[in-house]
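J.: My questions will all concern the structure given below.
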Amino acid sequence: MLQRCGRRLLLALVGALLACLLVLTADPPPTPMPAERGRRALRSLAGSSGGAPASGSRAAVDPGVLTREVHSLSEYFSLLTRARRDADPPPGVASRQGDGHPRPPAEVLSPRDVFIAVKTTRKFHRARLDLLFETWISRHKEMTFIFTDGEDEALAKLTGNVVLTNCSSAHSRQALSCKMAVEYDRFIESGKKWFCHVDDDNYVNLRALLRLLASYPHTQDVYIGKPSLDRPIQATERISEHKVRPVHFWFATGGAGFCISRGLALKMGPWASGGHFMSTAERIRLPDDCTIGYIVEALLGVPLIRSGLFHSHLENLQQVPTTELHEQVTLSYGMFENKRNAVHIKGPFSVEADPSRFRSVHCHLYPDTPWCPRSAIF
């Protein structure tokens, strides 16, 4: 019996020894190379099973990166850094917001970077323009250009930036589009960063305007203003002599003013430069501000950024809070529902002396103006 137990023990020891030898001589499992680790890491960033990254992920990797061959760990980190950099906006550039309110500055902007076009007609030179030159234009003559249809020596003495458009003085869509065409061409020639159009019944708060425009890079596609409708306008686009089709788009009303970046304005060239703006306006048979919206939204696919900081006489201006006047980009005056329509502000002037309230607003924004009463209470 002892001999039998001894043989069993010997066989067990021999078997264990053979098993150890087999384990030692077998090839070890390959250690993942840095490249493989890099690919696995990139796949994990992209999501499980090669799926798309989660919406809003700032570390999302370009699918093209995943198909590249990674030859070293340093290359992997290089690709990862590049992917994160590409996913983030450039320094100082925030993602576009739709509310049209100022955001952190995207670029440094000065008054000489902005081209303000004021559309008017000869019969309103005294009734409307004199008020503008007395108030906001007096501080910003170098950046403000008057587009009119009639010569005026008195106006020429006030500023050298008077542009005779050779357009009709009628308030027709053809005449309005004619003036807008001249405005566009003069802006392109100026080389300035921003084009802003206003009417001769608008007050422009330059500080608020610069603060708003500085929120957007002028090289990007930016069309900002305030629509007068609560829905896109429906129009008929004439494709050929006998063929039309429906088209709808948003547009910023010219009565409140609007601004366009140079980057977008250059893209508008095929439909706006030279005599093209007039022919484009005829395709939809709508006025100038509608034609701008048609080119930008319907043809170029750039959405209007709607801003509540622009105001026209088509809205109830009494609802603009006095405490927020310094934030508004444009104001207006006129009639609304058969009543006098202007912002509500106490100011140093009576409603009879200052029916538009522009003088009171100007003294509120620029109390150092020589003709503003020093003891004014707002």
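Note: Cβ is positioned from N, Cα and C throughout, glycine not excepted.
Unsubstituted: the structure retains its original residues.
For reference, Swiss-Prot lists these features for the protein:
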type	residues	note
ACT_SITE	D289	active site
BINDING	R128, D200	substrate binding site
BINDING	D201, H313	Mn(2+) binding site
MUTAGEN	F187 to L	Unable to modulate Notch signaling in a cell-based assay. Loss of acetylglucosaminyltransferase activity. Does not localize to Golgi apparatus. No effect on protein expression
MUTAGEN	D201 to A	Unable to modulate Notch signaling in a cell-based assay. Loss of acetylglucosaminyltransferase activity. Does not affect localization to Golgi apparatus. No effect on protein expression
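Set these features in their place in the structure for me.
T.: Annotation note: D289 (active site) sits in a helical segment as assigned by DSSP. Long-range Cβ proximity for D289 (active site), meaning a same-chain Cβ under 8 A and a gap of 6 or more residues, is found for M180, H197, F251, A252, T253, G254, G255, F258.
The DSSP secondary structure for D200 (substrate binding site) is coil.
H313 (Mn(2+) binding site): 19 other CB atoms within 10 A of its CB, across all protein chains. DSSP assigns H313 (Mn(2+) binding site) to coil in the three-state reduction, outside any helix or strand.
Neighbours of F187 (mutagenesis position), defined as other CB atoms within 10 A of its CB across all chains, total 21. Under the three-state DSSP scheme, F187 (mutagenesis position) falls in the helix class.
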J.: How far is it from D201 (mutagenesis position) to F187 (mutagenesis position), counting Cα to Cα, in Å?
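T.: F187 (mutagenesis position) has its Cα 21 Å from the Cα of D201 (mutagenesis position).
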J.: Under 8 Å Cβ-Cβ from R128 (substrate binding site), six or more apart in the same chain: what's there?
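T.: Long-range Cβ contacts: T120, D200, D201.
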J.: Under a three-state reading of DSSP, tell me whether R128 (substrate binding site) is helix, strand or coil.
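T.: Where R128 (substrate binding site) sits, the three-state DSSP reduction gives helix.
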J.: For each of the recorded positions (D200, D201), count the other CB atoms lying within 10 A of its CB, then report the residue with the highest count.
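T.: Its Cβ has the most other Cβ atoms within 10 Å: D201.
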